[in-house]
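Step one of this worksheet: look at the structure below.
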Amino acid sequence: MGGCFSVSLPCDQVVSQFSQLLCVRGSYIHNLSKNLASLQKAMRMLKARQYDVIRRLETEEFTGRQQRLSQVQVWLTSVLIIQNQFNDLLRSNEVELQRLCLCGFCSKDLKLSYRYGKRVIMMLKEVESLSSQGFFDVVSEATPFADVDEIPFQPTIVGQEIMLEKAWNRLMEDGSGILGLYGMGGVGKTTLLTKINNKFSKIDDRFDVVIWVVVSRSSTVRKIQRDIAEKVGLGGMEWSEKNDNQIAVDIHNVLRRRKFVLLLDDIWEKVNLKAVGVPYPSKDNGCKVAFTTRSRDVCGRMGVDDPMEVSCLQPEESWDLFQMKVGKNTLGSHPDIPGLARKVARKCRGLPLALNVIGEAMACKRTVHEWCHAIDVLTSSAIDFSGMEDEILHVLKYSYDNLNGELMKSCFLYCSLFPEDYLIDKEGLVDYWISEGFINEKEGRERNINQGYEIIGTLVRACLLLEEERNKSNVKMHDVVREMALWISSDLGKQKEKCIVRAGVGLREVPKVKDWNTVRKISLMNNEIEEIFDSHECAALTTLFLQKNDVVKISAEFFRCMPHLVVLDLSENQSLNELPEEISELASLRYFNLSYTCIHQLPVGLWTLKKLIHLNLEHMSSLGSILGISNLWNLRTLGLRDSRLLLDMSLVKELQLLEHLEVITLDISSSLVAEPLLCSQRLVECIKEVDFKYLKEESVRVLTLPTMGNLRKLGIKRCGMREIKIERTTSSSSRNKSPTTPCFSNLSRVFIAKCHGLKDLTWLLFAPNLTFLEVGFSKEVEDIISEEKAEEHSATIVPFRKLETLHLFELRGLKRIYAKALHFPCLKVIHVEKCEKLRKLPLDSKSGIAGEELVIYYGEREWIERVEWEDQATQLRFLPSSRWRWRET
């Protein structure tokens, strides 16, 4: 019995220990919710401790006599790392909690839930450990100084401090020798560089000298050399006898022995450091150079390919700065003033220069009437606001003056015709410029577009235009820069009626003008004007924007006295249903836009406008005919897409007579027209956008598309064809040959809907620059790219290299997008809805843009649960970024 007892005791212990182990591991799963809550609570405590330490450091480092201890910095870095890990962990907590079952005591995937639960426990322990280490008796120590001249500056706000920290970290990186700071005038570049200068006085003796030089537009090499020499102890009478090269040698001999920082403020062109005598900063010598400029091009010429943009302030940051300038007493003098002050601050659009000047001007205004008047002036004629011309517009004008040539300046000023904060389509803007004669249309469409985009790029890099972040095809103008452009257009305010811009201000009638003969440009777009009756002598008028109004009728007299009108835009006047015959008197007209109007018949006089090169008749739902268009023999761009207009053989013949035509957009809804039009190589080369609609199977069983090198956008809707084939040329000898080179080299957007006979879209292999693909409501589509057909065409073509967005809607038969995983180096969004048979996406863990999220939207929650991922790594890569979203139809 004794022997048995001695054996049973160790067995009990083993069982007990094994049970405890199972309980511990089981707790990773069934205590997951509780453990996550504990982790979140511990993280809040750690953040609070981090905040206390940072606040102590800011107080002690403020004097510039203290620097933080290394152990404190190590602890802060560890906290940042654990915070990032915590955020990553938290992103997938909903998925993990949904995976639990049996009231949280089990999981649909024990392995994944166990791993996640264990990570939660391990992180909880690490957070608690870091929190306990965050008690410091001392956080900083005394530090020596570099040779720095501190420069006074006005108090700054949180947003500017964040920008400072970012710039400082970039400059102080070991591999960084030179930092470029660029941004529009008045955005705070000099303030930022000043704070960088002063910060060097608070760090240790890593640098021997910090040199500040104001360069400006008129600076010379000699002037820069003199400023540097004064700082390093050179100069004297003998310098007047030396040339620039000899002085450069002297400066170089001094600086090569010292670890220096050179800060160059306000440079307008490349500063040749070698010519000045400054050793080029490198990792080896440990020296630093930072500069500010208004032009990103200058950054490139200085050898900085990744400069830091100094941006306008966010709305709340703008309000903080504006409050600081106006003062608490003024803001508190009447309960309505803070609300009005916010409206005034918004007019500045985050530009610190404007916030400072306007804030100071309003600091003594303590009545509601004064604030309301300020809003009225800033809205209707900002140039009349106190300080606007002298302190803001003159400062910004330096950027305009620095533009190279009158062409660039004219193109810039043209952008001020659009309303405040208006998104301007780049290609549409270039079409205006071509029609105005800024760009010579005889150079050909491709050259014109390239030149136009080069001008836009230059203006963006000069911070005079802003490129839209989401949609790179749009630009806009900062409101204060727009005021500067309007001021310049009016000869610096001397001829305010030379360029009349009242866009988007709620006008109901054409404004009164003292002398119409002096008016060159008028923009009344985005208003509520209904009738245009007046007739005026507009001998100098070249541009008239009336788009996006409520115009119902235009009198016959209106067009009689505009002999030099070149651009007329009447688009998006949806109540406009007729035009007077007197349109024929606009003999100089080159650009005419009637899109989105309800005009049912074009006046015969329109066909007499022989100078017309751009005619837009898109989305005209009532237009019946354009017979006679061949009389516009100089026409180069013609928009017909989405109009009620029927494209028949007689119209095709007229289009073939337009010898100068370069761009056309149209709809094809008849097989009788499709074949002859697609056999006309000259017309095919002009097609930029085309929609095939209502082509029935009995008439077009196979749609054969020729090479369309200029095609940008393609729609195929409600068609019955069974297959789409591609031919490389339009000649009959090659009609059935498979293409070996891209046939749609510029095609970027494809829409296919309600084509119930199609089985696949393998022809998309020959659209290498496709960025957007939407396929919907086509019940027989089984493959986007058929593996079998793809091998027949070319085994070497990899599809969708440029694809950014993929939408798949109600494709009940869709089984595959592609047979194997693709790299998708540009893909950002996949949206799948009502595609029940699609079980696998062509993704692996390396698909998508490196370091960026690829969002998968799905319409049915059960679909995402059935997706078969390539492997676990792929699932972990994409499942957390999958989101339910029902498509609005």
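Any Cβ shown, glycine's included, is placed from N, Cα and C.
One entry in Swiss-Prot concerns the mutagenesis experiment Gly2 to Ala. Its note says: Affects plasma membrane location. According to Swiss-Prot, the mutagenesis experiment Cys4 to Ala carries this note: Slightly affects plasma membrane location. Abolishes RPS5-mediated plant resistance to P.syringae; when associated with 2-AA-3. Listed in Swiss-Prot as a mutagenesis experiment, Ser6 to Ala is described as follows: Affects plasma membrane location. Sequence annotations record features per position, and here Swiss-Prot assigns domain 'NB-ARC' to 140-444. As annotated by Swiss-Prot, ATP binding site applies to Gly183, Met184, Gly185, Gly186, Val187, Gly188, Lys189, Thr190, with the evidence given as sequence analysis. Swiss-Prot lists Lys189 to Asn among its mutagenesis entries, and the accompanying note reads: Abolishes RPS5-mediated plant resistance to P.syringae. Among the mutagenesis results in Swiss-Prot, Asp266 to Glu has the note: Induces RPS5-mediated plant resistance to P.syringae. The residue drawn here is the original one. Glu572 to Lys appears in Swiss-Prot as a published mutagenesis result, with the remark: In rps5-1; impairs defense reaction against pathogens. Among the mutagenesis experiments that Swiss-Prot reports, Pro799 to Ser is described with the note: In rps5-1; impairs defense reaction against pathogens.
Recorded features from Swiss-Prot, shown on the structure.
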residue : record               : Cβ contacts under 8 Å, 6 or more apart
Gly183  : ATP binding site     : Lys189, Thr292, Arg294, Glu309, Val310, Ser311, Cys463
Met184  : ATP binding site     : Arg294, Cys312, Leu351, Leu396, Ser399, Cys463, Leu464, His478, Val481
Gly185  : ATP binding site     : Arg294, Leu353, Val395, Leu396, Tyr398, Ser399, Cys463
Val187  : ATP binding site     : Val310, Ser311, Cys312, Leu351, Pro352, Leu353, Cys463
Gly188  : ATP binding site     : Gln160, Met163, Val310, Pro352, Leu353
Thr190  : ATP binding site     : Asp265, Asp266, Thr292
Glu572  : mutagenesis position : Gln547, Lys548, Asn549, Ser595, Tyr596, Thr597
Pro799  : mutagenesis position : Leu764, Leu765, Ile785, Ala790, Tyr818, Leu822
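Excluding Gly183, Met184, Gly185, Gly186, Val187, Gly188, Lys189, Thr190, which define the ATP site, the same chain contributes Thr292, Arg294, Val310, Leu351, Pro352, Leu353 within 8 Å (Cβ to the Cβ centroid), listed in sequence order.
According to DSSP, Asp266 (mutagenesis position) is assigned to a strand segment. Of all the Cβ atoms in the protein chains shown, 25 others lie within 10 Å of the Cβ of Lys189 (mutagenesis position). Spatially close to Gly186 (ATP binding site) yet at least six residues away along the chain are Leu351, Pro352, Leu353, Ala354, Ile392, Val395, Leu396, Val480, judged by Cβ distances under 8 angstroms. Regional average pLDDT for the domain 'NB-ARC' (140-444) in the model is 90.
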